[in-house]
Structures are given as structure tokens and as C-alpha cells.
Amino acid sequence: MLQLRLLPTFSMGCHLLAVVALLFSHVDLISAETEMEGEGNETGECTGSYYCKKGVILPIWEPQDPSFGDKIARATVYFVAMVYMFLGVSIIADRFMSSIEVITSQEKEITIKKPNGETTKTTVRIWNETVSNLTLMALGSSAPEILLSVIEVCGHNFTAGDLGPSTIVGSAAFNMFIIIALCVYVVPDGETRKIKHLRVFFVTAAWSIFAYTWLYIILSVISPGVVEVWEGLLTFFFFPICVVFAWVADRRLLFYKYVYKRYRAGKQRGMIIEHEGDRPSSKTEIEMDGKVVNSHVDNFLDGALVLEVDERDQDDEEARREMARILKELKQKHPEKEIEQLIELANYQVLSQQQKSRAFYRIQATRLMTGAGNILKRHAADQARKAVSMHEVNTEVAENDPVSKIFFEQGTYQCLENCGTVALTIIRRGGDLTNTVFVDFRTEDGTANAGSDYEFTEGTVVFKPGETQKEIRVGIIDDDIFEEDENFLVHLSNVKVSSEASEDGILEANHVSALACLGSPSTATVTIFDDDHAGIFTFEEPVTHVSESIGIMEVKVLRTSGARGNVIVPYKTIEGTARGGGEDFEDTCGELEFQNDEIVKTISVKVIDDEEYEKNKTFFLEIGEPRLVEMSEKKALLLNELGGFTITGKYLYGQPVFRKVHAREHPIPSTVITIAEEYDDKQPLTSKEEEERRIAEMGRPILGEHTKLEVIIEESYEFKSTVDKLIKKTNLALVVGTNSWREQFIEAITVSAGEDDDDDECGEEKLPSCFDYVMHFLTVFWKVLFAFVPPTEYWNGWACFIVSILMIGILTAFIGDLASHFGCTIGLKDSVTAVVFVALGTSVPDTFASKVAATQDQYADASIGNVTGSNAVNVFLGIGVAWSIAAIYHAANGEQFKVSPGTLAFSVTLFTIFAFINVGVLLYRRRPEIGGELGGPRTAKLLTSCLFVLLWLLYIFFSSLEAYCHIKGF
């Protein structure tokens, strides 16, 4: 932050030193002209004048010939007022740029037709980025200079002035030399920034130099000293021509007409952008407003549009993976933080990394200067607070339900046939707990029948004041018959509330719903498991889905149709697309031992969470053939742990039944288990043995329908939801825009912390610095005043746009009068005042914005690429509009619009020469030794920055010498 604040201050110091040197070099002229009368002003155009003219708004400060002390006082007042007006213009320009960001971020929905006939919908930006940069963005950045030129001409009876044109040229020089010098220097040593859209830079740079060359041509070559109507209009019409050329260069419509262009979703803004490639054989058509768009029908999105859906999906996936990576890194770096804090950190980091417009950097710079804080951090914190608030509101609503709800604790209950009774729990939640609530219950047959499988039960449950839970019991009838699992239902009905208002103490039915009602579930299903069979073992379902963040997943193995005896069921995991060994899950195998009457066991498998945005991997969990275990086998297994024994047994009708355990006197190191098969299949069975076999076959444990469970590992829902929320919040128009006047007034009176060096800790609350407080109190008047400007939510930003530009025009009129009166008070010509002071005041926000863009952006386009385009727009709009109006006015009156070519033509020529040097140096820096227009080795940075600062000082020096006739101009 220290560097951010000192470097622009250093450039301001250069300005002031230049002015001081200029004043001292002309002290003899100023002293000689101290006694000059007003009428002598025309006798010497080469000297400054103490005779002030009436401004567009401000009157003359009488008397015209004050004492030396009064001059110092007046100059101080004018200077302070001018600086304060510059602060006001910066703040209203902030609102203006916010509206432009919202306007240029407008989207339109389109329908994408895939080759297979499927259609999906997506959005595209309406405004082309290059067009918006050269039109609305440039207008927002240069509105004070443009309006100053127009207001000066219109406010002085359509006569040419020096303040407006000189401000435009001076601002162009400051932008081209000082701002670029600063951007070159602030990039960290060893890092570089290159211009990404070089062809657009070439076009705008060429038009920028041409604009000032054109000024010289119409002032000194075509019609010296006179601006004709066609010259003014042509100057203005060069503006749309420049925009079209830049757009053509950006879209390659001339030289790249036959190069196939594909469109994909941009990672940063969620928009569809274009790149080149080979034309595929299949096309994807796009519909907008019901019309199919292709290269033969329409010229949508600046050219032939064939959208590669698969590639767009890949880019979306890449963006989501990047979001997921950021969240994982933050979670590892800050394990102690809650999810809301991690969302805030991730949101801020995502917003910081994405590509931003010139408007955003201008807004960010202004708010940092005026104590309004870092808008990215404020936005991230607001989003996190909103998420917490919504959670708290939902929780509070659920807990404060005014109606008592009566329902079963769970919708399903299970019991064994020999359990005697089954207990069902009824819950009372919400409402007034001081009331007494009555609810009826009644059993109903399902596959189980009352009287043979369970006891029919009905009654009324009474919840006394303060009671929230009651229990009812239903009798279960046991038998010795093998049968399938059966179920019956228990219903709740007829909720009543006790009240003293009625004679019987019970509310009428039509009054009950306001105090109590049935909740969900109001019906419970009771399943009776048969206990006369060893059981059928199965999973609940063939497929299950689990989140990768589950940690330990538990899978139930059910024992149905009986629960008699102890049974061992082996299980194991099998790899599918998911890999074991700790990559996607940990390999698991073992045995489940079901005790007598035990009907469910769980298998635990550890799932590895690698926090992928999208995941769909499978593995399998399989159970093996169950086997019945008698007590003798359990003893054998226990002795096995002690060591040394031999098991002898026999197969009974195909099933291993263990009978005896013979322990050795002296245990041996290795356990040896010998199972002797005593049953011979060839031996005929007696009738008794046949009956025993039939009964054993009927009662043995078997596998059920689902013996192999497919486990599908999916991404974490919470993790994916968080990433999706971050994806949706990357539109910067939501960050800089406002939704209500209330929001604007709160923001206006709130002082926030500015930039800091520890960006990673943005989740921690930062206190405003002394600088933040000072700047806030200096600018709070402007903040509150401009809070009356309509929010950017209205009319899609156009209401804010119109009101803001009117406010800028009013303040610019004041600035023009103050600058002119300040100059005449100290004896400076308007051309010098404009080049130095006014150009400085209007360029300080751009200086901060370019510095931030140079350090944060991956490319140099946002920091210096727009400087050249802005310079061209200043001439074509600022001078073109003003001179066109004046030329038409004078032509209508049969007069000529006269403009003195001297100072302006000289400044324009000087600037053009230096601009060629500037552009040449920037292009040379793209060589591999340096690597880019900005940054590079420290020595190269210093030399480049010093050269550009020297060019600006020479421009100021020679322009001032020519203005005071020390050197001859044109």
C-alpha cells in the first residue's frame, strides 16, 4: 500500500517541481507585467496575464489588481478549490464507471443446438470488449477532459479556448509517458507483462498518433488558423471509424476472413469468447430470439459462429477444477476456519485473479484513495455474511413454528418375531408446549395379519403440558412356522388440543389446525422378521451413491426371513473404476458374525476425499456364502487365538457343522485345523436322515437378491455447491454495482480499510488506517451528495450513466473556471495551466488504476493498452464535438471559426514525435532479453521509466518555452 500511495505522489511532485521551475524562469516577466492593465492583455500573447475573464459559472473576483498578499491568498483558494473539485469528479466518475461496467456486462441468452439435436442454453455478452473499451470505457475515463473542452467552447460564445484542447493534449502526454513509466517500474523485478491483443494495440496506437497529426494538419496545413465545418465533423466521425478498425482487428474480419473461429466459454467472466482453429466437420448451431445463426444467415458475435460445445464444457470444467484447487489449498492452509470464512477467502482470491476491465481498476483506485476500502474484500465478506444470515434465518423459522406437529420419530420399525412387543415413539414439536394435545393411533394389516402375526391395537396418546415424546407398544405373536418377513401399519389421526374455552376442554376440529396438526411421517411401517430360519443375507439395494467427503461409509447387511443361530458372512471390496490401496478407497475384507436374533450388521469402508469438482468412480462390495456357526466352532475360534488344536467335524447334508474340539497337551507354534469329511454322498439315506436333511435345507442361511453392491463415489455436494456459487459470482458488475439508495448511503458514510500487503488473510477484519480516515472525511461530502445518483440496478445502469455524466459536466465547468482564474491570478497562460495542473488532476485516478492493473493483471492491456485508445478518443470526441459545434454555429452566422495554431500545433507536433519514441521503446521491450512491455530486469525497468519521465519533462519544458515565446512555434 505504501508503494501504491507514494508513486503517484512522486509523479505529482514532478509536476509541481516543473511548475516551480517554470515560475522562477519567468519571474522577470511576471514582475514586469504586474502593473499591466486589462486592455494591455492583447499586446503581449507571449506573457501571462493577471487580467481574469468571467468564467462559465464563476464570476470575476474583484478587484482585478490585488496586492501581492491577496494574490497569494486568492491563488491558494483557487488551488484548494480546484483540488477539491478534482476529488468530487473522481468520486462521481467512480459512479459513472460503475454504470458503464454494468452496461457492458449485459448478457443475452442463446440456445445451442448440438449435432445430436439436443439443445442447451447459455449466455453471451452483448458488448464486444474492444468496442466497449473504446467507447463507454474511454468516455468514462476521459469524461472530464472531453466535457471541459465542450463546455469551454459553448460557454464562451463558441470561441476557441486554450484550456480544453491543451488539457486533452497534456492529459495524453501524461498518460503516454508518466503512467506507462509508472507501470513499467511497479511490476516486481524479474516479472514481465505483455500486451495480449497486440494488433488492437497497433491500431489504437496508430489512431492515437494520427489523431494528433490530424490536429496539426487542420490547424496549420489545410486551412491555417481556421477550422471549417467539414474538418470538425470529420474529426468527430474519425471516432466511429477508429472503433470499427479496432473491432475489425480484434475479430480478424479482413485478413483472417477465412480462418475458422471457434467460441468457448471464458473462464473469468463466464462469457463466450473466440479463438481460431481448424474447421470441424460437424457444426453446432446457435439460436437467439428464435433465429438460427450461422455464417450464411447472420453475422452474429462478430463473425461466423460455430460453437464447440465439447470444448466449452472442457473450459468450464477447467474453471471448476481451478475453483476446487483454490478451496483445497485454502482448507489445508487454514484448517481452523469455518466454511463461511473459506468461502470468503476463495471468493476474494477468485475475484483477484480474474481479468478485469479498465472501469473496474478505475473504480478500485478511486475507492482506495477516498477511504472506501477494497471493493473485492467487501464483496467477499458480504457474500459470506449473507450465507450465514440465510442459514440463521432458516434455522430460526424452523424452531419457532407456531403450530405443534405430531409425528412418528421414524417411518419404519423392525422387530423379531419373538420380541414380544415393539415400541413406537411419537414426537411433538413446535407450538405452545403448555397445551395438552391428544392424538389417536390405530394398527392396520399389511402382509401381516392381526391376531396371527400381531395384536390389533388402537387408542389415544395424551401429551401433557411440557411433554414432547410418548411411546406406544404393539404385541407381536411368535410361531414356529417358516415364513417371509411381514409388515403392518400404524396410523396417527384426529389431533385435538385441550382448551378451557370449551365446556369439555377439547377444541373443536375447525380450531385445531391453528394450534396442532399431524406432521410427517404420520404413518409408521413395522416389519416383523421371522426367527425360525437362519436368515437370508442381502444388501439393502444393488447400487448406492456416496459423497467422497463421507470419510467412513457404512453399508448395512440385512438378515431377513429369520434370525436363528449364529452365522458368519464373509465380505470383501473389489476395484472398479475406483482404485483401492488408499487412492480412492481403502481395501477392506473380513467377516461379519450375526448373533442369534441379530438382523443387521454394518461394513465400514474408508473413502478417500481428494475434493474433485466432478467425480463418478465405482467399486464393489461383495458378500460371500454364509455359514452357520455352532457354539463348538466359536470355542474353536477362541482357542485358535490361544494356539494349538485340531478340529474334527463332518459335513451334514452339504453344510459344515462343527462338533468337537480336541485340544493338545502342548500347543504347537502353528495352528493346524483338520476337518474330516465323514459323510459319503454315495451312502443311501434313511427316512429319518432324509427328514433331517429337508429341515436343515429349509433352515440353513442363504444369500439373498443383492449380494454385490455397486458403490458410486461422487463429488461432495457441499464442495460442488460452494464451487458453483463461486463460479456464479465472478461477474464484476455485481461487485461494483449497487442495488438500492440505502446501500449507497451506507457505503457513503462508512470508512473502510484500504489495501494491505497480506492479501491471503483477507478473511480477517482490517481496521482503517489514518490515511483512510483522513481521505474519508475530506470526501464524505461528495460521497453523500453522489449517493443520490440512481443505483446501477435501475434501467440496467443507464439511469446512473445519464445522471453521472450530467454531474461530471457541472463539476467540469467549475474546474475550468477555477483553473483559468488560478492561472490568471499567478500570471500563467491557460495552455500552461491546462497542460500541468488540469491534466494532473484528471489523470490521478487513471494513474492509480494503471498501477493496480500492472501489478495484478496477467497482461498489460488493462494498464497501458487502453492509454492509446483513450488518447485517440479524447481528440475525436473532446475536440471533434466542440469544434464541430462551434464551426457550425459560426458558419450559420456567416463567420469563420478561428483557432490560433501556434501553441496547440507545437504541442501536438512535440507530443507526436515523443509518442513515436514511446511506442518504439515498448515494442523493443518485447524482445526475449526483456520479455514484455512492462517489468523485466531492474536495470531495464529503471532505464525505461527514466526515459519516459524525461520525455514528459521535455514536453512540458518545450511547450512552456513556446507558450512564452522563448522558442518559435508554428
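Using the three backbone atoms N, Cα and C, a Cβ is placed for every residue, glycine included.
For all the noted positions, this structure keeps the original residue and models no substitution.
As given in Swiss-Prot:
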BINDING   E417, D478, D479, D531, D532  Ca(2+) 2 binding site
DOMAIN    524-624  domain 'Calx-beta 2'
MUTAGEN   E548 to L  Abolishes regulation by micromolar Ca(2+)
BINDING   E548, D610, E612, E715  Ca(2+) 5 binding site
MUTAGEN   D584 to V  No effect on regulation by micromolar Ca(2+)
BINDING   D584, D610, E611, E612  Ca(2+) 6 binding site
MUTAGEN   D610 to V  Abolishes regulation by micromolar Ca(2+)
MUTAGEN   K617 to E  Decreases affinity for Ca(2+), but retains regulation by micromolar Ca(2+)
Cβ neighbours of D478 (Ca(2+) 2 binding site) where a neighbour is any other Cβ within 10 Å: 14
Secondary structure composition of the domain 'Calx-beta 2' (524-624) [DSSP: H/G/I, E/B, coil]: 3 helix, 57 strand, 41 coil
Residue among recorded positions D479, E548, D584 with least C-beta crowding, 10 angstrom cut-off: D479
Sparsest-packed of the listed recorded positions (E417, K617) - C-beta count within 10 angstroms: K617
Between D584 (mutagenesis position) and E417 (Ca(2+) 2 binding site), the C-alpha gap once rounded to whole angstrom: 41
Rounded Cα separation (Å) that holds between K617 (mutagenesis position) and E417 (Ca(2+) 2 binding site): 40
Distance, E548 (mutagenesis position) to D479 (Ca(2+) 2 binding site) (CA atoms, angstrom): 45
Overall pLDDT of the domain 'Calx-beta 2' (524-624), taken as the mean: 84
Pairwise Cα distance for E417 (Ca(2+) 2 binding site)/E548 (mutagenesis position) [Å, integer]: 38
Euclidean distance between Cα atoms of E548 (mutagenesis position) and D478 (Ca(2+) 2 binding site), Å: 44
